[in-house]
Structure formats: C-alpha cells, structure tokens
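What Swiss-Prot says about this one:
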- Arg81, Ser82, Asp83, Ser84, Arg85, Lys98: NADH binding site (BINDING)
- Val111, Leu112, Val113, Asn114, Trp132, Tyr133, Lys134, Trp159, Gln162: GDP binding site (BINDING)
- Trp159 to Ala: No ADP-ribosylation of GDP (MUTAGEN)
- Gln162 to Glu, Asn or Ser: No ADP-ribosylation of GDP (MUTAGEN)
- Glu164 to Asp: No ADP-ribosylation of guanosine (MUTAGEN)
Amino acid sequence: MITTSLRRRTAAAVLSLSAVLATTAATAPGAAPAPSAAPAKAAPACPQFDDRTKAAADRGVDVDRITPEPVWRTTCGTLYRSDSRGPQVVFEEGFHAKDVQNGQYDVEKYVLVNQPSPYVSTSYDHDLYKTWYKSGYNYYVDAPGGIDVNKTIGDTHKWADQVEVAFPGGIQRKYIIGVCPVDRQTKTEIMSDCESNPHYQPWH
C-alpha cells in the first residue's frame, strides 16, 4: 500500500511539473505577502456546469437519451483510463466515443455488455490499470462532470469494483493531464517515461 501510494504521488508530481513551474514563474521574486486582517477563505468547491457535455470531444451526443436518470459526478479529483493508444494520438485527438448516434445509451446495458456506445470510460481507481495492463498506457484525466456509474445503476453489478465514471461524447484533449506507460511484465507504471500533455488546460 505504501509503495502504491508513493508511485501514485510520484506520477502526479511528474505530470504536474509544468503547472508547478508556471505557478512559480508567475510569482514575483522577492515579493512579500500582503498582510491580511481577515482569516483566509476556504478553497472554492469544485466548479459545476449546466452543460453536461462540457468535457465532450463529440458535441453531437444527446444526453436526453441517457437512461436511467444519470447521477452526475460533482467532484474534481483525477480520473484514470487504460488505453492501448499512445500519447501521440490521444494528446492530439482526445478520447472519442465509438458511436454517439446509434450506440447504447442505456448505462446499465452499456456497462454489462461491451458494445458501441456514446460513452468513454474512466475510473476513480488509479490502480485499475493493473487489471488492464495489456493496454499499455495509464492516462490521467481532469475533466468536469461525467456519469457516476455505480450511483446511477447501483454497486451490485459485476463491474462495480471498477468505480467507473462514463463521459457521454468522450473527453476533449485539453482535459487529459498526461500519461504513464505500463510495464506489462511488472504491471507497474514506468515513471521515467511519464509524459505531460501539452494541450492540457487546468480549469479549477
């Protein structure tokens, strides 16, 4: 558990390096912090958007067709996706759903049977890549919204332990933080080869 947590923190540090440098560069050197008479305010809650497809790579997706009534994710934590495509493709194209027109819009049917759908799957679980290690890459995603699958259809289905967040219409490239390749022999991320996405745009 300690090793897993350490690797997760290391990957996050690698992928966040550019953001840290940008923040440092924006701070005037030698500037003293202004005194504050009032206590510091708490950090703002995760931004919420009326547009349920704000993250979508394909805006043609029709959320009104989604059944059952979806429970939308309202948190801002990092999500993860195992994928066989390398960053040279994903960083340029983002993640596109297989079929936003005629695919399976019913969330439960989509989850239980692998079939063309308007969704792109991600997970709350960083370590899920160890199950799908043959895919080769573990992508880090920072996108608004998405459907919390277990809260939508319950957590007793056979794939509940994947703690999935499904994105209707996929995920635009600007919401992908970066990627770590996976060693298929050891089922671990190759930390020295993690890459940050140059198109990533922090939004909160």
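Glycine too: its Cβ is placed from the backbone N, Cα and C atoms.
Nothing has been swapped: the model has the original residues at all the noted spots.
On the structure: features taken from Swiss-Prot.
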residue : record               : DSSP (3 states)
Ser82   : NADH binding site    : strand
Lys98   : NADH binding site    : coil
Val111  : GDP binding site     : helix
Trp132  : GDP binding site     : coil
Trp159  : mutagenesis position : coil
Glu164  : mutagenesis position : strand
Least surrounded among the recorded positions, given as Asp83, Glu164, when other CB atoms within 10 Å are counted:
Asp83
I'd like to know which of the binding-site residues Val111, Val113 has the most other Cβ atoms within 10 Å of its Cβ.
Val111
Around Arg85 (NADH binding site), how many other CB atoms lie within 10 A of its CB?
15
Listing them in sequence order, which of the recorded positions Arg81, Ser82, Glu164 have their Cα within 10 Å of that of Val111 (GDP binding site)?
Glu164
I need the nearest neighbour of Trp132 (GDP binding site) among the binding-site residues Ser82, Ser84, Arg85, Lys98, using C-alpha distances.
Ser82
Quick one: pull the CA-CA distance for Glu164 (mutagenesis position) versus Val113 (GDP binding site), whole Å only.
14
For NADH, whose listed binding residues are Arg81, Ser82, Asp83, Ser84, Arg85, Lys98, the greatest C-alpha pairwise distance in Å:
16
Number of other Cβ atoms within 10 Å of the Cβ of Arg81 (NADH binding site) across all protein chains:
24
Under 8 Å Cβ to Cβ from Gln162 (mutagenesis position), same chain, six or more residues apart: give me those in sequence order, or none if nothing qualifies.
Ser121, Ser123, Asp125, Leu128, Thr131
